[in-house]
Amino acid sequence: RSCIDTIPKSRCTAFQCKHSMKYRLSFCRKTCGTC
């Protein structure tokens, strides 16, 4: 899978992942460009 930076790293928090993005934390980290 390619990693796409969909949200700013500053907003990549556990809360964002669990409540806004509906993804697991590991996937949220990938979408924040930390792959």
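Any Cβ shown, glycine's included, is placed from N, Cα and C.
At each noted position, the model has the original residue.
What Swiss-Prot lists as domain 'ShKT' is 3-35.
In Swiss-Prot, a published mutagenesis experiment is listed as Ile7 to Gln, annotated 10-fold decrease in potency of inhibition of Kv1.3/KCNA3.
Per Swiss-Prot, mutagenesis Lys9 to Gln is noted as: 10-fold decrease in potency of inhibition of Kv1.3/KCNA3.
Taken residue by residue with DSSP, Arg11 (mutagenesis position) is part of a helix. Here the residue is the original one, but Swiss-Prot notes a mutagenesis experiment at this spot, Arg11 to Gln: 7.5- to 42-fold decrease in potency of inhibition of Kv1.3/KCNA3.
One mutagenesis experiment named in Swiss-Prot is Gln16 to Lys, and its note says 6.6-fold increase in selectivity for Kv1.3/KCNA3 over Kv1.1/KCNA1, which is marked by a 2.6-fold and 117-fold decrease in potency of inhibition of Kv1.3/KCNA3 and Kv1.1/KCNA1, respectively.
Under mutagenesis, Swiss-Prot gives Ser20 to Ala with this note: 20-fold decrease in potency of inhibition of Kv1.3/KCNA3, and 80-fold decrease in potency of inhibition of KCa3.1/KCNN4.
For the published mutagenesis Ser20 to Gln or Arg, Swiss-Prot gives the following note: More than 25-fold decrease in potency of inhibition of Kv1.3/KCNA3.
Under the heading of mutagenesis, Swiss-Prot lists Lys22 to Gln or Arg and annotates it as follows: More than 25-fold decrease in potency of inhibition of Kv1.3/KCNA3.
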Checklist outcome for this item: Arg11 (mutagenesis position) has its Cβ surrounded, within 10 angstroms, by a count of other Cβ atoms equal to 12
